[in-house]
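J.: Sharing the record's features from Swiss-Prot:
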type: MUTAGEN; residues: Ser23 to Ala; note: 1.7-fold less potent to inhibit both rat CHRNA9-CHRNA10 and CHRNA7 nAChR
type: MUTAGEN; residues: Asp24 to Glu; note: 783-fold and 8.3-fold less potent to inhibit rat CHRNA9-CHRNA10 and CHRNA7 nAChR, respectively
type: MUTAGEN; residues: Arg26 to Lys; note: 1523-fold and 14.2-fold less potent to inhibit rat CHRNA9-CHRNA10 and CHRNA7 nAChR, respectively
type: MUTAGEN; residues: Tyr29 to Trp; note: Relatively important increase in potency on human CHRNA9-CHRNA10 nAChR
type: MUTAGEN; residues: Tyr29 to Trp; note: 1.3-fold less potent to inhibit the rat CHRNA9-CHRNA10 nAChR and 1.1-fold more potent to inhibit the rat CHRNA7 nAChR
type: MUTAGEN; residues: Arg30 to Gln; note: Extremely important increase in potency on human CHRNA9-CHRNA10 nAChR
type: MUTAGEN; residues: Arg32 to Tyr; note: Extremely important increase in potency on human CHRNA9-CHRNA10 nAChR
type: MUTAGEN; residues: Arg32 to Lys; note: No significant change in potency on human CHRNA9-CHRNA10 nAChR
Amino acid sequence: SNKRKNAAMLDMIAQHAIRGCCSDPRCRYRCR
């Protein structure tokens, strides 16, 4: 249960990272 909560938080952080990585080709997250 605790792991699931951590995963959700990481997913939220990843969403922010994706938004900030639109113009950076080196970023592993991309805008969709």
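Glycine too: its Cβ is placed from the backbone N, Cα and C atoms.
If you look for the noted substitutions, you won't find them, since the model keeps the original residues.
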J.: Give the residue from the mutagenesis positions Arg26, Arg30 that has the most other Cβ atoms within 10 Å of its Cβ, counting over every protein chain displayed.
T.: Arg30
J.: So, three-state DSSP: helix, strand or coil for Arg30 (mutagenesis position)?
T.: coil
J.: State the Cα to Cα distance, in Å, between Asp24 (mutagenesis position) and Arg30 (mutagenesis position), rounded to an integer.
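T.: Cα to Cα, Asp24 (mutagenesis position) and Arg30 (mutagenesis position) are separated by 8 Å.
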J.: Return the count of C-beta atoms lying within 10 angstroms of the C-beta of Ser23 (mutagenesis position), excluding that atom itself.
T.: 7
